[in-house]
Amino acid sequence: LNWGAILKHIIK
């Protein structure tokens, strides 16, 4: 999974 994009989506 692309955690960089996921975390950026969760932590705005």
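Using N, Cα and C of the backbone, Cβ positions are placed for all residues, glycine too.
For LEU7 (mutagenesis position), no same-chain residue 6+ apart in sequence has a C-beta under 8 angstroms from its C-beta. Experimental mutagenesis at this site is recorded by Swiss-Prot as LEU7 to Lys, annotated: Complete loss or severe reduction of antimicrobial activity. Loss of hemolytic activity.
Among the sequence features in Swiss-Prot, the mutagenesis site ILE10 to Lys is noted as follows: Complete loss or severe reduction of antimicrobial activity. Loss of hemolytic activity. Look at ILE10 (mutagenesis position): DSSP puts it in a helix. Counting only same-chain residues at least 6 apart in sequence, none has a Cβ under 8 Å from the Cβ of ILE10 (mutagenesis position).
According to Swiss-Prot, the mutagenesis experiment ILE10 to Leu carries this note: Increased hemolytic activity; when associated with L-6 and L-11.
ILE11 (mutagenesis position) is surrounded by 6 other CB atoms, counting those within 10 A of its CB over all protein chains shown. Among the sequence features in Swiss-Prot, the mutagenesis site ILE11 to Lys is noted as follows: Severe reduction of antimicrobial activity. Loss of hemolytic activity.
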